[in-house]
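Novice: Just passing along the structure, written as structure tokens.
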Amino acid sequence: MMRCLAARVHYKTLIVICALLSLLTVLLWNKCTSEKALRFLPRHPQPPPSPKIDSHPQQPQPPEPPPVVGGVRYEEIDCLINDDATIKGRREGSEVYMPFSWMEKYFEVYGKVVQYDGYDRFEFSHSYSKVYAQREQYHPNGVFMSFEGYNVEVRDRVKCISGVEGVPLSTQWGPQGYFYAIQIAQYGLSHYSKNLTERPPHVEVYDTAEERDSRSSAWTVPKGCSLTRVYDKTRATSVRQFSAPENSEGVSLPLGNTKDFIISFDLKFTSNGSVSVILETTEKGPPFVIHYVTTTQLILLKDRDITYGIGPRTTWTTVTRDLLTDLRKGIGLSNTKAVKATKTMPRRVVKLVVHGTGTIDNITISTTSHMAAFYAASDWLVRNQDERGGWPIMVTRKLGEGFRALEPGWYSAMAQGQAMSTLVRAYLMTKDDTYLKAALRATGPFKLPSEQHGVKAVFMNKYDWYEEYPTIPSSFVLNGFIYSLIGLFDLAQTAGEKLGRDAGQLYSKGMESLKVMLPLYDTGSGTIYDLRHFILGTAPNLARWDYHTTHINQLQLLGTIDNSPIFRDSVKRWKSYLKGGRAKHN
């Protein structure tokens with residue numbers, strides 16, 4: 001019977017049955033393998049069930065652990081300051097950190113975040129002023145202290161450099177502006193010192209009529225104007241003679257300098273006139289024009305025209321102007337004590353334009369002209385010294401409560417001393433006795449007490465002192481006194497034993513006082529500006545860090561001409577105060 005059944009089943013049917021059995025076997029095998037693999041896969045947390053009205057209230061969560069920064073846990077903490085105020089600090093383990101924004105005000109310290117090679121670093125300093133290294137023994141013909149680093153003309157309390165006088169006009173105690181002998185002497189001494197320490201300037205000559213091959217073809221002479229080469233007997237040289245009506249375009253010379261901005265020219269007018277310099281600047285829009293006119297106008301700004309009066313100039317004179325300073329003082333002109341800050345810079349000196357009738361020669365542009373500024377200051381001191389030998393300061397000065405105000409016309413020992421230092425150097429450079437005689441006359445106010453329009457004070461009825469501010473009662477300002485001593489030293493050394501006897505005696509008496517009184521200015525962590533706390537019984541007038549470093553620089557200088565230990569020891573101790581050093585306590 002089986003054989004009959006097998007015979008009846010077609011062989012194709014057997015093939016289909018075998019295929020179905022094979023497929024079923026494969027499917028069962030894959031299912032088992034997948035379930036086994038799923039048991040080893042990471043399981044994601046199930047989403048929380050949707051909240052329901054009847055769900056149980058949640059239990060309060062435990063507080064979050066402290067944040068972790070750089071692997072260190074920290075937490076905020078209240079810091080109680082002197083039982084007066086509370087600020088937020090940070091605790092990391094046993095350390096407590098307080099914000100620097102609070103520390104810098106509380107301790108009067110300084111710091112900032114700076115970046116080096118792509119990473120940030122916080123730089124902290126106890127003070128903000130630096131001490132200059134004394135290069136060598138001080139000499140009256142050498143660098144004056146650290147004045148090669150001074151830039152008097154850029155100070156915001158300098159209104160401008162006068163076109164008539166060639167020296168700075170100060171606004172420190174009055175927005176109207178006044179000539180201040182200290183500022184003028186510092187202007188001269190800084191440029192003198194720069195001349196000794198800087199490389200010689202690059203000078204480019206644009207026109208000099210003396211050269212035989214010099215041609216006027218570079219000049220532009222519009223219709224109605226003239227320009228000729230003539231011989232000037234007073235100068236024994238050829239010059240350019242020009243004539244250009246005020247309503248004309250003017251006779252012009254292209255310059256095109258993009259690197260240097262000190263312009264100089266020899267000039268003589270026979271009528272009213274002007275020399276104008278066109279400047280392209282970093283400011284968008286038309287160029288600025290600086291006009292140097294034959295008036296006594298100090299400075300004027302109108303739109304993009306800046307005007308400086310340079311006086312009549314009816315005899316040959318050399319005009320030297322710093323175009324950068326003149327531009328920025330003009331743009332920043334204000335009616336307040338401070339010149340407004342500006343970022344505008346000159347890019348190119350385009351051309352020079354003359355109007356009026358006169359002669360011009362030796363037009364140059366240079367990197368610097370330090371000696372021109374030095375002699376401008378020296379000559380101003382000679383011209384403006386009065387019959388007493390002083391340089392009166394024509395502005396009221398109020399030093400503080402308890403001191404009688406100084407009315408216009410007062411003298412300053414610091415002004416007298418720094419003027420001496422300037423004039424002595426001018427004499428040593430030129431051998432012109434005019435400068436030395438003016439310096440010798442400047443000792444006059446040192447011999448008279450403050451009550452008699454002098455600068456002399458006496459401490460404890462014994463020690464002579466020369467007052468920067470000859471107040472009543474005396475104030476005993478330290479830095480001004482030392483500057484006066486340096487000036488007396490310069491004069492005594494230069495004038496010699498006979499002519500310099502008065503200066504030498506004044507210097508010796510002053511140095512004796514300084515050595516005795518210097519410890520009175522030491523607080524154990526800084527220095528004191530004056531002795532008002534002793535004279536008036538008020539709080540001490542602590543010296544700012546820039547005055548503190550001035551005291552150090554002055555003592556370093558004196559230490560090269562007097563080897564008294566008090567100068568060396570004071571310098572060492574006072575330098576330590578700049579980095580947080582303090583005198584020992586009991």
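Cβ coordinates come from backbone N, Cα and C, glycine included.
Checked Swiss-Prot, it gives:
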type	residues	note
MUTAGEN	Tyr150 to Phe	Abolishes catalytic activity
BINDING	Tyr150, 155-157, Gln183, 398-401, Tyr483, Arg532, 544-550, Arg568	substrate binding site
MUTAGEN	Arg155 to Ala	Moderately reduces catalytic activity
MUTAGEN	Arg157 to Ala	Abolishes catalytic activity
MUTAGEN	Tyr178 to Phe	Moderately reduces catalytic activity
MUTAGEN	Tyr180 to Phe	Moderately reduces catalytic activity
BINDING	Thr208, Glu210, Thr237, Asp361	Ca(2+) binding site
MUTAGEN	Arg397 to Ala	Significantly reduces catalytic activity
MUTAGEN	Tyr469 to Ala or Phe	Significantly reduces catalytic activity
MUTAGEN	Tyr529 to Ala or Phe	Abolishes catalytic activity
MUTAGEN	Arg532 to Ala	Significantly reduces catalytic activity
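Can you tell me where each of these features sits in this structure?
Specialist: Around the Cβ of Tyr150 (mutagenesis position), a 10 Å sphere holds 18 further Cβ atoms from the protein chains shown.
Taking Cβ-Cβ distances under 8 Å and a sequence gap of 6 or more within the same chain, the neighbours of Arg155 (mutagenesis position) are Pro168.
Under the three-state DSSP scheme, Arg155 (mutagenesis position) falls in the coil class.
Neighbour density for Arg157 (mutagenesis position): within 10 A of its CB lie 15 other CB atoms from the protein chains shown.
Look at Tyr178 (mutagenesis position): DSSP puts it in a strand. Long-range Cβ contacts of Tyr178 (mutagenesis position) within its own chain (separation 6+, distance under 8 Å): Leu169, Ser170, Thr171, Ile393, Met394, Val395.
Sequence-distant contacts of Tyr180 (mutagenesis position), defined as residues of its own chain at least six apart whose C-beta falls under 8 angstroms from its C-beta, comprise Pro168, Ser170, Gln172, Ile393, Val395, Ala415.
Of all the Cβ atoms in the protein chains shown, 18 others lie within 10 Å of the Cβ of Arg397 (mutagenesis position).
In the three-state DSSP scheme, Tyr469 (mutagenesis position) falls into the coil class.
According to DSSP, Tyr529 (mutagenesis position) sits in a coil region rather than a helix or strand.
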Novice: Just checking: which of Arg157, Thr237, Tyr483, Trp545, His548 have a Cα that is within 10 Å of the Cα of Arg397 (mutagenesis position), counting only these recorded positions?
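Specialist: Cα within 10 Å of Arg397 (mutagenesis position): none.
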Novice: Which ones in the same chain are close to Tyr483 (substrate binding site), with CB under 8 Å and 6+ residues apart in sequence?
Specialist: Ala413, Met414, Gly417, Gln418, Glu468, Gln554
Novice: Once near-sequence residues are set aside, which residues in the chain of Tyr469 (mutagenesis position), 6 or more away, have Cβ atoms under 8 Å from its Cβ?
Specialist: Arg397, Leu399, Phe403, Leu406, Trp410, Ser412, Ser475, Val477, Gly480
Novice: Mind checking which of Glu210, Asp361 has the fewest other CB atoms within 10 A of its CB? They're the binding-site residues.
Specialist: Glu210
Novice: If you count other CB atoms within 10 A of each CB, which of His548, Arg568 wins among these binding-site residues?
Specialist: His548
